[in-house]
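Contents: one structure, followed by commentary.
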Amino acid sequence: MAAPRGRPKKDLTMEDLTAKISQLTVENRELRKALGSTADPRDRPLTATEKEAQLTATVGALSAAAAKKIEARVRTIFSKVVTQKQVDDALKGLSLRIDVCMSDGGTAKPPPGANNRRRRGASTTRAGVDD
């Protein structure tokens with residue numbers, strides 16, 4: 001059996017608890033401010049909804065890339081067959097291994113410096129200019 005601790009917990013008063021809550025509130029505010037001011041916006045924590053949205057988008061992109069590759073291979077097989085029996089035989093022995101990556105679907109993330117380009121200046125009107 002474990003030995004009891006040397007000193008018992010002291011009962012906190014209402015003032016102590018209020019002071020502790022205000023201290024924790026200030027710390028929480030400072031931490032949130034520090035999180036919001038990170039240099040890279042991708043470093044912030046994701047919410048569950050954002051994670052789920054990215055997961056769904058990634059699965060969709062990879063599925064689309066895989067579907068294109070599967071269709072291409074099946075079309076190749078079907079181009080060689082003429083009769084229904086040949087189709088049945090070809091499909092019976094069909095086994096595919098597909099490798100997909102995000103760059104296959106065209107949905108790969110842009111390079112890090114892609115958003116740092118300068119935008120074109122806004123065009124100005126010549127309404128007040130006399131020719």
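Backbone N, Cα and C atoms are what each Cβ position is placed from, and that goes for glycine too.
Here L17 (mutagenesis position) comes close to no residue that lies at least six apart in sequence on the same chain with a C-beta under 8 angstroms from its C-beta. Quoted from Swiss-Prot, the note on mutagenesis experiment L17 to A is: Does not affect homooligomerization; does not affect ability to inhibit host CGAS.
In Swiss-Prot, the entry for mutagenesis I21 to A states: Decreased homooligomerization, formation of DNA-induced phase separation and ability to inhibit host CGAS. The structure shown retains the original residue. Look at I21 (mutagenesis position): DSSP puts it in a helix. Counting only same-chain residues six or more apart in sequence, none has a Cβ lying under 8 angstroms from the Cβ of I21 (mutagenesis position).
The note that Swiss-Prot attaches to the published mutagenesis L24 to A is: Decreased homooligomerization, formation of DNA-induced phase separation and ability to inhibit host CGAS. Listed in sequence order, the same-chain residues six or more apart from L24 (mutagenesis position) with CB atoms under 8 A from its CB number zero; the list is none.
The note that Swiss-Prot attaches to the published mutagenesis E27 to A is: Does not affect homooligomerization; does not affect ability to inhibit host CGAS. Secondary structure at E27 (mutagenesis position), as computed by DSSP, is helix.
Quoted from Swiss-Prot, the note on mutagenesis experiment N28 to A is: Decreased homooligomerization, formation of DNA-induced phase separation and ability to inhibit host CGAS. Within 10 Å of the C-beta of N28 (mutagenesis position) we count 10 further C-beta atoms, all protein chains included.
Under its mutagenesis annotations, Swiss-Prot gives I70 to A the following note: Does not affect DNA-binding; does not affect ability to inhibit host CGAS. DSSP assigns I70 (mutagenesis position) to a helix. Cβ neighbour count for I70 (mutagenesis position) (all protein chains, 10 Å cutoff from its Cβ): 13.
The note that Swiss-Prot attaches to the published mutagenesis V74 to A is: Does not affect DNA-binding; does not affect ability to inhibit host CGAS. In the structure as shown, the Cβ atom of V74 (mutagenesis position) sits within 10 Å of 14 other Cβ atoms.
Taking Cβ-Cβ distances under 8 Å and a sequence separation of 6 or more, the neighbours of V87 (mutagenesis position) in its chain are F78, V81. In the three-state DSSP scheme, V87 (mutagenesis position) falls into the helix class. As a published mutagenesis entry, V87 to A appears in Swiss-Prot alongside the note: Does not affect DNA-binding; does not affect ability to inhibit host CGAS.
Swiss-Prot lists R97 to A among its mutagenesis entries, and the accompanying note reads: Decreased DNA-binding and ability to inhibit host CGAS. The C-beta environment of R97 (mutagenesis position), restricted to residues of the same chain at least 6 apart in sequence and closer than 8 Å, is empty. Reduced to three states, the DSSP call for R97 (mutagenesis position) is coil.
Other Cβ atoms within 10 Å of the Cβ of E27 (mutagenesis position) number 10 in total over all chains.
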